[in-house]
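Each remark here refers to the structure printed beneath this line.
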Amino acid sequence: MESIMKVAMDKAAEQLIQQFGFDYLQQQLQLQHQNQHNSSPQQPQHQQLEPENEHLTYQYQQSKPTHMQQLACNYQPRHSTTTSSPSSTHSLASGGGSSSNSSNSSSSDSSSINISHISNISNISNIGNISNSNHSNAAYSLAVHSYQKQIESPANPSHVPHHQMDLSPLSENGSPNGTPGAQTPTATASGNTAAALASAAAAAAAATSGGNGSSITNCNSNNSSSSSNAQQQLQLGNYKTNSCWCYGESVCSGIEVEIENNNNNHIHHGETTYHMKILVPAVASGAIIGKGGETIASLQKDTGARVKMSKSHDFYPGTTERVCLITGSTEAIMVVMEFIMDKIREKPDLTNKIVDTDSKQTQERDKQVKILVPNSTAGMIIGKGGAFIKQIKEESGSYVQISQKPTDVSLQERCITIIGDKENNKNACKMILSKIVEDPQSGTCLNVSYADVSGPVANFNPTGSPYATNQNAINSSTASLNSTLGTTIGGANSAASLLVNGTGINLSINLGSPNPAPNLAVATQLLEHIKVAMRGSGYSETVTNEVVAALSVLAKYGVLGMGVGVSHTNGAHSTLGNFLGVTTLDQQTAAAASAATASNVFGAVGQVNLEQYAAAVASAAAASRPTQSQLDAAAVQFDPFRHLGSATAPAATPVSLNNNSFGLTATTGTATTAQLGGLSKSPTPGDLSSKDSKNVEVPEVIIGAILGPSGRSLVEIQHVSGANVQISKKGIFAPGTRNRIVTITGQPSAIAKAQYLIEQKINEEETKRARQIPLTTVVN
């Protein structure tokens, strides 16, 4: 601030001195004309000086006003209530005075003219023998001294932008003129500068009081009239500070700027925005986005919300559903939610059978809403003792369940599944959204891509396996999804389970008897997922439609069969067998058989020596758990091929292995391809109609042995056996007992394997506990 005041005072002194010189020249010219009539001897000298004085006067009049004069006249600072103009400045500074001789010289061009003015004025004063030259007082000397000091150390105002304010004209209604590209002038004057000008003018007026009173009065009157005219012409009120940059708000405005900033934030940002993340089936996401993104763009424009969708092959871990993030006000979020719910109803998903354990009724995907919330928000939705989630169920009429909390630190979200009618689901979503609004941490998980998440993740269907294995995007599927497809179409080893994974599908042609009643509804859904998989792989829309149309014709007449052939199982996709419910031993058996008959893949017969075959299978199964002998003992009655190939039943008679991908049959020796059904013929939809189910009671105190840490044991049992394993909810027991009900669904062989693995887990846990009892006794 001191530097600003210093520059302002120096500039004011410069202007005053210039004005003094102009007024003094006029007075001296008048005195010269009077002296010409009174004293004739001095007339030649006056004639010599008169042209020079007139030249100096003309030069001063033609000089441009200074930067300070223009700014002080045209623009009023934001926080100053006074105005200034060149005329008013002249009127304040008007007055006669005499100057002493100046011996200082100027280094700048702009200052040299003013010095010459002062020196010439001094000469004229000496020649005219004016009595007023003796009345120079200390105040005027101080003003001259300030001007000389300014010459010695010139300051450039352009290098002192400490408090620069952008000014923009006001319109008639008082609002700033927001014309793009308009350049606004800059004001460097302030109230302090105006005060400095006034004080300097007062000092100059006191210094020049004396014999020039009449001329001073005339000058003051003229200057004051010109000042009033200039102020009338300039509409100073039409300018208002629009923005101010300085070293801090406290320098310029204080509370006033703070209020304006708050108002601007309210205008620009509007209502507070919130975030809701939901899961959308892949088959319905295209309808939400629209052709070229037109639908989603129109939705965002109409609602004012932002809708962000994950990429076509980027699914939420453990599912085949894309992630949709909605950002906006609560009203906009609910409008978008209703739109998405309608699109899901128009595009039914393959996972259309999810069992509600409370009502024991099957629910379709179009009656579900899946919401992802952070762990903190999930806790608020559950409420103390489950009070709020119970309230949601009662008031909305929808079934609501939250997935288990994941242990993986990379995934801090839980999935809320809402099942019911559209209106009921909307009411439930509103209640959930109210908790999202209350939670300050609800906006911590705003990502839509989960490509970097690995390990077990929360299952979207909490009634089944609590965790699902995460694979790459096109192969992502939950255990619940696999089991649902298997039970719907005919088991875990079904074409539906095969097709969901997108890759590794063998399409076989059924040349046997026609299928009397092909399941066209299932075929349509399978073909829809083939279409999604092909689009994700980069196929064009034309190619995809042609391929799906051809497959639909084959499926219509029951000619199309889907399954896994030996050639594909031989390492073509390492994780495919697990997803299809094919056990590790089945893959090892198929791999050994394929290696032995590699030269006869498309031939009718391939000779395999069972001794060599048994040795290959035994070596392949040595590293796996459970061992081959244990599984043989559990499933010997269901799988004669594995029984023949076991180490306990060697045979020297070669057995033919038909590896024909078209399902042709042939017999050689004592064994037929009918005994090798899993490897000799790809199943058709007509072959996948049988399923079975079995309930096993497990004590409540030991049910954790089946679940395992983070549910991994249950996932392992399902993958190894190929069966679907469901455990009753906590608190639901078999009648009259404290035993939880474990339901095993699948093919008979898969059920037997799963039951054996469950019993093995229970025995291991009981043995472990029995060993801990003596140790506890000894310690005590």
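Cβ from N, Cα, C; glycine included.
Original residues only.
Residues or ranges marked as domain 'KH 1' in Swiss-Prot (evidence: sequence analysis): 273-340. Mapped onto DSSP helix, strand and coil, the domain 'KH 1' (273-340) counts 32 helix, 21 strand, 15 coil.
Look at Swiss-Prot and you will find 366-432 tagged as domain 'KH 2', backed by sequence analysis.
According to Swiss-Prot, the domain 'KH 3' annotation covers 691-758, on the basis of sequence analysis.
For the mutagenesis result Pro466 to Leu, the note given in Swiss-Prot is In both embryo and larva, results in irregularly shaped salivary glands with bulges of variable sizes, leading to greater distances between neighboring nuclei.
The average pLDDT computed for the domain 'KH 2' (366-432) is 90. The helix, strand and coil residue counts that DSSP assigns across the domain 'KH 2' (366-432) are 34 helix, 18 strand, 15 coil.
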